[in-house]
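Visitor: Quick one: structure below, then a few questions.
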Amino acid sequence: MENKSLESSQTDLKLVAHPRAKSKVWKYFGFDTNAEGCILQWKKIYCRICMAQIAYSGNTSNLSYHLEKNHPEEFCEFVKSNTEQMREAFATAFSKLKPESSQQPGQDALAVKAGHGYDSKKQQELTAAVLGLICEGLYPASIVDEPTFKVLLKTADPRYELPSRKYISTKAIPEKYGAVREVILKELAEATWCGISTDMWRSENQNRAYVTLAAHFLGLGAPNCLSMGSRCLKTFEVPEENTAETITRVLYEVFIEWGISAKVFGATTNYGKDIVKACSLLDVAVHMPCLGHTFNAGIQQAFQLPKLGALLSRCRKLVEYFQQSAVAMYMLYEKQKQQNVAHCMLVSNRVSWWGSTLAMLQRLKEQQFVIAGVLVEDSNNHHLMLEASEWATIEGLVELLQPFKQVAEMLSASRYPTISMVKPLLHMLLNTTLNIKETDSKELSMAKEVIAKELSKTYQETPEIDMFLNVATFLDPRYKRLPFLSAFERQQVENRVVEEAKGLLDKVKDGGYRPAEDKIFPVPEEPPVKKLMRTSTPPPASVINNMLAEIFCQTGGVEDQEEWHAQVVEELSNFKSQKVLGLNEDPLKWWSDRLALFPLLPKVLQKYWCVTATRVAPERLFGSAANVVSAKRNRLAPAHVDEQVFLYENARSGAEAEPEDQDEGEWGLDQEQVFSLGDGVSGGFFGIRDSSFL
């Protein structure tokens, strides 16, 4: 009797799919609801076929697994229904494949039976496409064992034989790694100077910490055309103990392996003590703090001020209430309709990133009156209402953080080296956004003071970094006037440029410096005046003339140094007299068009602009592409992290931007979701089980 009543209660369940479901697997599963249609429990799901209860944690991997193990017929139906969805996910991988010429049915069967024509060519093309998907999409090699992936390829071409995971891991990926490595070795051999950057990240799935090392250089991508190059060199695991020693050893080995020991001029890092110590031990001249990391450090310090911290905590509780209460969510929607406000949910934030906090505060400010209307009618939650002074502080924080968001967006959209923009941006922020006004509240004034102190301490109170950034800015024809410096400071910058140019000329003369690019914009081997004298004078006709020439035409004395100095000063003066370039114009194109006019200054430019402003590409640091990359890296097996991240990063160099996730980025600047449901194709189809890493 008890079993019958249980069965009867289960069959009486009113199941509904997830309200934001995307995967077609929800056809077979649902949540239990009450009489009003509200979901009773979000962490329990029922199978519509066998009424089994399944735990739900935010993704659909266990749902498809339940179908595969218990309901094979429905699983096949589910796989077939998703074929088109899978086709779209892999469209890029197959876009380069040429359509096979049409054949008669008899001829087709004969070709399959004989094994020619198709196997040799088409098999290679499809295997190359699969390898491209794995490498450029950061998929683990175990994807070739996924049933749905096999179904996709069989649907695309039933004759194709998919290689094994072992072949992909031990042969195909290493061969592609070797080919790409040879190309990058040639690029670095031709580079005059290079900067490095270190991206420290953690794989949450494996609880391992990694460092991805990249090299950056300013070279000649085409004849008479300067271009910025960025190449990933290595990804290595760092232990919890002896981190600095490990990083130092690996960096040294990488410098030797890639032949850049004498070319590394600067390093851009998050300014962690371990990486800074490693760079110091390796005598890296410039330690450049990551601009994005510095922004976050200063803003997070401001958020930790007692009153601001308490306010942000109240804001998070308010958002959490609306996200977790179906009644409150419904009332919010109704109030938005009544007040003719666009329907949108409140935004939660991640405590560690300021961009998501800004998104939360902006949405609260937009919905201020709607929220107040809901809470007035909810007597049990009046304590969540914010006071007028708190709303004023929220408005002030939004106004304070908005320029930082605009700076982040500008850096992300920039197609040029960003190191020359650091000083102008800092000057703008320190003298406008962070300038304390009389109308500012005490909390807002303290926040501005804390952020300004962090920016100044990091960039302006270190003389070497300050001078480096000033020179990098001066060499940008958009900012060369340096209006934020005094006349004395500008003269110091110009003197540094002259010293750098003369130093490069001295290396040329000593034979210790001969970059490959000299064939494009050559540095003269001697002062122009003496070269003219030598070429215009006929060769000596006697031994006496040779002796006289040795006495009166010898080079390398004080006279030469003066002529070198005069040439550099003249070139610098010519550069200063050129028209200032527009802010939206390309500084690299400006220099490329004038390589013949300026034979020396581009050499200094290559040395200073190879150092980057951020430790990773700005569009990844500030944008939502960060989530895509992080999620993909997390699923890689430890043994393949180095090769696959290497191939992924170098495949994307100069390619289109990483497609953005729907969730917030590393900085939360693009966050529009209420919370991540993990309910998509990536969760249902490509959720890699733990056994995939074995």
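The backbone N, Cα and C atoms fix where each Cβ goes, and this holds for glycine too.
Heads up, here are the entries from Swiss-Prot:
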type: MUTAGEN; residues: Cys47 to Ala; note: Abolishes autosumoylation
type: BINDING; residues: Cys47, Cys50, His66, His71; note: Zn(2+) binding site
type: MUTAGEN; residues: Cys50 to Ala; note: Abolishes autosumoylation
type: MUTAGEN; residues: His71 to Ala; note: Abolishes autosumoylation
type: MUTAGEN; residues: Arg534 to Ala; note: Abolishes nuclear localization, however has no effect on homodimerization; when associated with A-530-A-A-531
type: MUTAGEN; residues: Pro599 to Ala; note: No effect on homodimerization or nuclear localization
type: MUTAGEN; residues: Phe622 to Ala; note: No effect on homodimerization or nuclear localization
type: MUTAGEN; residues: Arg633 to Ala; note: No effect on homodimerization or nuclear localization
Visitor: Starting from each candidate's C-beta and looking 10 angstroms out, tell me which of the mutagenesis positions Cys47, Cys50 has the most other C-beta atoms.
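Guide: The most densely surrounded of these mutagenesis positions is Cys47.
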Visitor: Can you give me the Cα-Cα distance between His66 (Zn(2+) binding site) and Cys47 (mutagenesis position) in Å, rounded to a whole number?
Guide: 9
Visitor: When you average the Cβ positions of Cys47, Cys50, His66, His71 for the Zn(2+) site, which other residues in that chain have a Cβ within 8 Å of that mean position?
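Guide: Residues close to the Zn(2+) site, other than Cys47, Cys50, His66, His71: Tyr28, Arg48, Ile49, Ala52, Ile54, Leu67, Asn70, Glu74.
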Visitor: For the recorded positions His66, His71, Arg633, which one has the sparsest Cβ surroundings, going by other Cβ atoms within 10 Å?
Guide: His71
Visitor: Rounded to an integer, what is the Cα-Cα distance in Å between Arg633 (mutagenesis position) and His71 (mutagenesis position)?
Guide: 33
Visitor: CB neighbours of Pro599 (mutagenesis position) within 10 A?
Guide: 17
Visitor: Pop the Cα-Cα gap between Pro599 (mutagenesis position) and His71 (mutagenesis position) into the table, whole Å please.
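Guide: Their Cα atoms are separated by 73 Å.
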Visitor: Cα of Cys47 (mutagenesis position) to Cα of Pro599 (mutagenesis position): how many Å, rounded?
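Guide: Given the Cα positions, Cys47 (mutagenesis position) is 73 Å from Pro599 (mutagenesis position).
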Visitor: Give the three-state DSSP assignment (helix, strand or coil) for His71 (mutagenesis position).
Guide: coil
Visitor: In whole Å, how far is Cys50 (mutagenesis position) from Pro599 (mutagenesis position) when you measure between their Cα atoms?
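Guide: Computed Cα spacing between Pro599 (mutagenesis position) and Cys50 (mutagenesis position) is 78 Å.
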